[in-house]
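Feature list (source: Swiss-Prot):
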| type | residues | note |
| --- | --- | --- |
| MUTAGEN | T549 to I | In allele scra3. Weak maternal effect allele; abrogates separation of pole cells |
| DOMAIN | 1106-1230 | domain 'PH' |
| MUTAGEN | V1107 to S | In alleles scra1; scra3; scra4; and scra5 |
| MUTAGEN | T1114 to I | In allele scra5. Strong maternal effect allele; abrogates cellularization of syncytial embryos |
| MUTAGEN | P1143 to S | In allele scra4. Strong maternal effect allele; abrogates cellularization of syncytial embryos |
Amino acid sequence: MDPFTQHMLEKAEQRSRALGISNASKFPLVECSVPSSSATSASGGDAGVLAPRSRSPGGQSAASGGGKVVTLGKATLEASPAKPLRHYTAVNKENLDMGIEINITTDKPIGVQVEIQEQEVTDDEEQAEGGALNPLLEAEPVNQPLARLRDTSRSRLQRMGALYSNTDDLSSPIHRTEGQFHVTTGEEEDCGNRSSRQPKQRLGKLAALADTINQWEDDTSHHEVHRLLEAPPPKPHLSSRRAEKGPAPLPPKKDEVDEASRTKQLKWDPKVLSSLEAQGFQRRESSTIKHTYDYAKQEEAAPASKVEDAVLTAKPPVPQKSTTVSQVAKNFASSAPAPKPAPAPAVSVKSGLVSGRAALFENKGTGGQSQGLRNQKDPCELSLKERMKLFETGNNKAMLPMAPIGSAPSITQIRAEEVKQHLAAMHPVTAAAATTVVAATKPKQENKLRDKVAALVANAQSSAETRIKDIDRQRQEDMQIISNRFNKQKELFDNQPSDSSVAAQARPPAPAPSRVVRPMPPPPPPPIAALSPGLASSKRRSPGDAPTTDEDSKRARKSHSDRLYPALSDLDSSGDNCCAAETASATDDSHQQDEEETESCMDESDDQSQTEDSSAGMCNGSLGREIMSAVQRNEVEMQQQQTGKKTVRYADQDMYYDDSSLNSSQVSAGIDDYLDEALVEDYGSTQDDQSDSGDEQNASRLSLGSKGTTASNSFSFRKNPASICTPIEEHHEMEMDLQTPLLSGAQPVKSELSVNQDNDNLVTLVHTVSFYRRQQSANSSNSTPVRKICREQQVMRSALAGDCHAKHRLEYDSPQQSDYVAAATDIADQTDEDDEEMQNAREVNDASQAQDKIKKLLSEVCKQQQVIGQASQALNLCAATVEFSGSTESVEGERYLLLATHRRQACLDEVQRLRVENSIRPVGAPKEKGLLTVKDITIPLRQEYVRKMASNNINGHHLVCLLKYNEHVLATKTVPTMPGLLSVKFPDVLQLNNVYADFRITLEIYGMLAQRDQLPHELKYHINLNKKGGIKTPKKKGGENRLVMPPVQSPAGPHVVRTPQLVQYGFAIFSLREIQRTTWTLTQVLGVSPLEGVVHMKVNCELSVSVEYKGFLTMFEDISGFGAWHRRWCYLNGSVINYWKYPDDEKRKTPMGSIDLNSCTSQKVTTAPRDICARLNTMLLECERPALETDQESLIIVPNGRTTTVRHLLSADTKEEREEWCAYLNKALTLLRAWGTTH
């Protein structure tokens, strides 16, 4: 053997020891195990093969389970220098005279000593050595010549491949699933210590360093930390394992197991035990300690004896809960020794050996295949991604559900799986520890299983009976509604038998006494499918169906194991299957159902509501046939009484509910088409087809988001060429409901079916069930009127009352038209959703701004109240003195009091509006603000008043003007009327900022009578001009009060709040449309007024924010009849577009030309028509000006009599620039038309 191979074998041996794998070279194969006596009588040549393979330089010992001890002792032996002995020890010592002596000792007084001396290794001996190293070698008794005929290189490579393999069957170094956790005895440890203390020569240090590095590579101290899933069972006190141990000993032979033989006390590491128990391993009492895994698989009958003792792989499936775990824990915790059972005749496979792993791998081909299938989860429990992963991983077969999708599995199926899990978990434990015989007959197990299932069903009867009573009561109420609906038709057209006779006529035969008897309505057939073979033969069944209990009759049958989707024959046609399907759908996809439907567990009321809505569901019983005959006689009149549908779309989820008048003619017209087609169908008996169609009509109500599918044997629909069929996406439900209803041309046809010749000519569906469901749900709208609730942007009722978009209005159309309207609404659904989110954000922002504004207004109200108080005090003072009574100071005080009073009231009105509307601006109001200026207010006076003023008959009036806009109130100065003046002119200029384009401003005129000043100014304020200088010394007595107080004061005191004495003479209201006027008519308030009744003023409105945009445009110019394009730098500012040749010329030169948008007649700036200009990205602006004599018609000049239209062609460089220019130009035109020309 070359040094490289020798080094690799030694390293592999060290790796196996560090990983806790038993030394497979010392283990014979289990199927070829021989008694120990045959091993002791081995020949010298065989022993010589084993001798150099000893790992330790010193003697080593290994202990077996039966108490046999094999001792390898060292003996000196002379060797000639010409033939050096080959050493395969850890330390390679050269030219060392050494021999090997093997002492084999057993508990019996028998000892055999074999001496092996040095000899030349021949090819035959090398082959024998390779046979000893190969773990997969079928080691027959030692004298068998096959052991020496193996190929040396193949055996070594196989062993190295087994140790370095990364297969799933190989034991994990962390989990330590090997069963050989034996501890070396003190003698072996002492022997190992003696060998380690021997001095090492030459390469000793290097070998020690290499061994340390190898230990680094195979360090197993970093174990995974597993959290305990459940409390570990009580375990006996076991001493921890020793850190240093020798190689695993030889396993015991089953022929040598003796009750009198002693087994060494095993020492376990508590961490290892807790880790194993957390992974699902269980403790058991047996002659050889093994760890079994709690599998939830059904054990096969044939390989049961082999799998019973086999150690499972390191990657087991997820353990399931078993009822035998606590029992095993109790048995293991009991310290009383249990009698050991007789060993099974089957050969056990030892763990840790490659041969054992190969045996497990071979077993997978037979029984393991069926067990692997049972380990899979039900597809209905998986998510969409997990089911997609099934097809991506390349498995041969898809997982199949326990029951058809949309229905829950029956109680027998669930309990059968649990019982199988119990048997699978109990099997490896009871086979080795229990004293009873494991091989029991299968009928007895089935009897026990039936007893358990019966007990479980009996416990559930109490709760099921209450549900059944509620279901029956709901069924009776629903069927009463259906019968009343058609009774009205019978009374109108024909005298038909009463519903009571019909119901009595259609009542099914009484069920057998073994079943639970309860009253059943006619449409769903009673669940008597499993009573008699005669009745069962008329129903389509899956091949493996068996008679079931009452609870099981509500479940759909399990589909075939070779198909992913169920076939037509897999579903039972009993009416209760529909209920079970609805139960599964309501629990899985509750967001797609009504809240009332999802509140109950069994949801029978939902089933009946669907039966009411479904036309096919009404035909299940004899009542359905009676209805059929009634609606066929009145077919012509019922088709004429079609009612429209109301389409409103504003829901958050794309859910569809039924709503409109439950007109029987509308329902009957759709039922008639279904029934006529159903009578022509040749699926078999009419009753079977009606039952199946009822099942599928109920199943068609399953939500689109359901992950499962069920078989469909009802109708599929062939659309007209004009209609469009778009599949409904499950997640982003942007469906196009363009399917024409059945009344408008689409006719039901046979379902497209395919016959599976390989599986008993079984009829299967071409498409998935979801495809047929979508077709049914789209075309069953005529059976019951449907109200489609669609998501729509929330708009205020005030906007709905006005002229809104078509999609904001309620439309009452025919079913076909409403489908197209709904489809058009679906297209803009995503946009509406985004608009709704943006509008919600704007509403929240407006609400917060409104609250902030309310706070500011309330603070302004407080300020104005203070002004009112101060003005009232001033007026009280003026009224209390003779000097200031009726003076100009009192008039100014009246003005301040008037202004503060109106400002306070305006703020309170605005606060009230904000609290009601909760927004600063109403929805749809313009956002542009401007500056409003009012000046030169002139009020003409009446001629009679002017004459009286000239004759000094009256004293005149004081006038003041108030300009009011929302919470803003402005006031002019008080101006008196003077003799000889025909009008009163106010010199003030009033400006209102942040005025919106929809403003309505009120101009109010107030006045009061004037009084002549009785005292001059000096006397009024007691100004003494005749005194020379001031008094040197003050007077002894206080200065006399020269202000004469009137004898009568205000009864409320000097601090009372006064009402303004200024009264309103008239008012005028103007808006943006009247700003070009200069004269407004006043609305007179009082009968006697000095005003003539009109007011003259100048009003100017200016946009506070002007539109500005700059960029290059290529402009078309007509030069002597020829067109030319010139590139210009254009600048839009307000209502004028100026252009230069270069951008730098904008600040230095005057514009080369300009375009005034005030004269633009284009309603909207868009792309120029191709008959005028075919250049890309060209905009057209048409302006109008007075006609000139030199105007000649051309491409850009169009004479129109007195006016001439001038076309401006402006070409942008890119499409984006053209769109930006169009947006800014249109905005400028809109503002100009709203605010008018700036003055």
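Glycine is no exception: its Cβ is also placed from the backbone N, Cα and C atoms.
Substitutions noted, but not modelled.
Sequence-distant neighbours of P1143 (mutagenesis position): residues of the same chain at least 6 apart with a C-beta under 8 Å from its C-beta are K1110, W1129. Long-range Cβ proximity for T1114 (mutagenesis position), meaning a same-chain Cβ under 8 A and a gap of 6 or more residues, is found for W1125, H1126, R1127, R1128, L1210, S1211, A1212, D1213. Along the domain 'PH' (1106-1230), the predicted structure has mean pLDDT 93. DSSP classifies T1114 (mutagenesis position) as strand under the three-state reduction. Same-chain residues at least 6 positions away in sequence with a Cβ under 8 Å from that of V1107 (mutagenesis position) are, in sequence order, L1132, N1133, G1134, Y1224, K1227, A1228, L1231. For the domain 'PH' (1106-1230), the number of residues in each DSSP class (helix H, G, I; strand E, B; coil) is 23 helix, 57 strand, 45 coil.
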